[in-house]
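The structure appears below as structure tokens.
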Amino acid sequence: MSLKVQWKLCWENQLERADHQELSEFFRKSYGPTGAFHAKPFEGGRSWAGARPERRAIAYDSVGIASHMGVLRRFIKVGETDLLVAELGLYAVRPDLERMGIAHSVGALTPTLRELGVPFAFGTVRHAMRNHVERYCQNGMASILTGVRVRSSIAEVNADLPSTRTEDPLVVIFPVGRPLNEWPPGTLIERNGSEL
């Protein structure tokens, strides 16, 4: 079955309050099945969980929002190397559309990534998403790094908790302006901010 979607590529400040409300509901429904904790940041019309994206790719179909991906340019540190990247995050597909191939449509972001002038895009996903991500990487458009820890700031400061968190997610890298073999070596990525 072919899925027809219309992509909207926009800067964050182009979104109106109604857009944030619609995205908030979309994220609660998309992330809620993985646990209430994952849906909580999107209460009250908020359409971001940690860092706010700079650009968004939003796919719409006849029902409403079908898919979403956020993009944020930032410097990360990979091992000893400071690296400008486009972080990809806030990825979601409406639950009724999962396994319909919409993930491959994220290629709609490619021109935007080139416009941003970054050598690589990178994102992190839970290990439970490995099969999904591996299918996407089979065509050589991306590569999965394992055994790499990622340290991020915590978006909400709490006096009783540390201000950073180190995790062991799957790291996915996408070549944009440079080939994959130029990704610097290192077993720790310093995100230098909150997760997107």
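Residue positions begin at 1 at the first shown residue.
Backbone N, Cα and C atoms are what each Cβ position is placed from, and that goes for glycine too.
In the three-state DSSP assignment, the secondary structure recorded for Glu87 (variant position) is strand. Annotation of the natural variant Glu87 to Lys in Swiss-Prot: In strain: 042B.
Of all Cβ atoms in the protein chains displayed, 24 besides its own lie within 10 Å of the Cβ of Glu87 (variant position).
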